[in-house]
Amino acid sequence: MAPAMEYSTQNGQGEGKKRASVLAIGTTNPEHFILQEDYPDFYFRNTNSEHMTELKEKFKRICVKSHIRKRHFYLTEEILKENQGIATYGAGSLDARQRILETEVPKLGQEAALKAIAEWGQPISKITHVVFATTSGFMMPGADYVITRLLGLNRTVRRVMLYNQGCFAGGTALRVAKDLAENNEGARVLVVCAENTAMTFHAPNESHLDVIVGQAMFSDGAAALIIGACPDVASGERAVFNILSASQTIVPGSDGAITAHFYEMGMSYFLKEDVIPLFRDNIAAVMEEAFSPLGVSDWNSLFYSIHPGGRGIIDGVAGNLGIKDENLVATRHVLGEYGNMGSACVMFILDELRKSSKVNGKPTTGDGKEFGCLIGLGPGLTVEAVVLQSVPILQ
């Protein structure tokens with residue numbers, strides 16, 4: 001199958017080094033979605049919390065300020081009625097959550113993977129590695145094994161499973177895939193990030209207000225990428241983005257700023273008030289280290305895929321770096337149309353970037369710019385910085 005979009009054969013090779021490239025992207029969401037303006041009623045009604053009127057008003061204000069228009073979910077009103085433990089704060093519902101996630105997470109990942117494979121246009125037998133990331137449940141063998149079987153991949157496929165890394169895991173998965181692609185001749189790596197909020201859905205509770213912050217943002221989605229070095233142009237492979245470097249940094253002084261723990265009630269997360277300033281005040285050092293080899297210091301000369309962990313985080317990071325709104329359109333679009341899908345978000349943004357660049361007549365997949373940065377943000381606090389190079393679009 002021919003690629004849906006035509007790109008240059010540029011593959012980022014230089015100075016004798018094989019560079020990994022993104023060769024295809026696929027994304028998907030559950031069909032069920034809820035408009036953000038309707039979510040407070042849905043949430044409080046289905047958790048039998050309508051009597052908590054003051055908390056509901058607070059939740060409404062959080063939703064309004066989120067700049068999210070809609071979110072997609074596996075959990076529907078019917079499913080919540082059938083699983084009252086999930087909708088009851090503190091109830092022992094881990095078994096019910098796991099039953100959902102063990103099936104639905106690989107299934108959603110499979111849907112995204114099939115889209116990426118179709119765009120790639122190569123035989124599925126060429127996939128040599130799988131990297132699967134999720135913070136939605138856990139099992140043995142893992143979701144990496146299940147999706148390998150669902151897709152009918154070779155039994156010799158080499159798998160990496162990244163469980164419970166949190167929202168920065170999209171960057172982690174790309175970093176691992178880059179190393180695999182560049183250090184294994186002919187490797188083609190299927191990267192899958194799939195998230196389902198069944199593990200973190202909780203009823204509101206006055207003594208744990210972090211819950212309602214997450215309920216106003218988190219959502220379900222999956223993204224898949226094919227990563228490889230030296231695209232086989234003769235067979236129709238084309239780079240979408242080139243991956244120049246990838247790094248991970250623990251933010252100093254951030255221990256305990258975002259944590260999550262598993263209980264009989266599922267996964268419960270805890271947020272400190274200084275999350276935004278910690279990311280904001282430390283992002284410049286990360287960017288300087290990532291881009292100094294390229295001699296880049298003008299942050300507005302780049303395109304961006306910033307994990308949309310919330311409007312405040314985007315505003316904080318962008319404000320510190322002086323990034324103009326025009327360079328954040330794709331990031332804010334994904335936040336608005338999908339919410340925070342955890343590890344999958346940054347890949348949705350890459351997909352939006354290359355598609356909007358084509359629609360708007362830009363010369364490259366990076367909104368007309370040559371270099372860009374994918375920024376994963378999450379627990380630790382941890383920052384993943386993936387330096388990308390766009391490729392020319394053949395108009």
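All residue numbers here begin at 1 and follow the chain in the order shown.
Including glycine, each Cβ sits where the backbone N, Cα and C put it.
Nope, none of those substitutions made it into this model, it's the original residues.
Annotated active site per Swiss-Prot: CYS167, in sequence order. CYS167 (mutagenesis position) has a Cβ environment of 27 other Cβ atoms inside 10 Å. DSSP classifies CYS167 (mutagenesis position) as coil under the three-state reduction.
Residue density at THR135 (mutagenesis position): 26 other Cβ atoms are found within 10 A of its Cβ, drawing on all protein chains shown. According to its DSSP assignment, THR135 (mutagenesis position) is coil. For the published mutagenesis THR135 to Gly, Ala, Val, Ile, Asn or Tyr, Swiss-Prot gives the following note: Loss of activity.
What Swiss-Prot notes for the published mutagenesis of THR135 to Ser or Phe is this: No effect.
According to Swiss-Prot, the experimentally introduced change THR135 to Leu is described as follows: Changed substrate specificity and catalytic activity.
Experimental mutagenesis at this site is recorded by Swiss-Prot as CYS167 to Ala, annotated: Loss of activity.
In sequence order, THR135, ASN164, GLY166, THR200, MET267, SER268, TYR269, PHE270, PRO379 are the residues near ALA260 (mutagenesis position), counting only same-chain partners six or more apart with C-beta under 8 A. Among the sequence features in Swiss-Prot, the mutagenesis site ALA260 to Gly is noted as follows: Loss of activity.
According to Swiss-Prot, the experimentally introduced change GLY342 to Ser is described as follows: No effect. Long-range Cβ neighbours of GLY342 (mutagenesis position) (same chain, at least 6 residues apart, Cβ-Cβ under 8 Å): THR134, THR135, SER136, GLY166, CYS167, ALA169, GLY170, CYS193, GLU195, PHE218.
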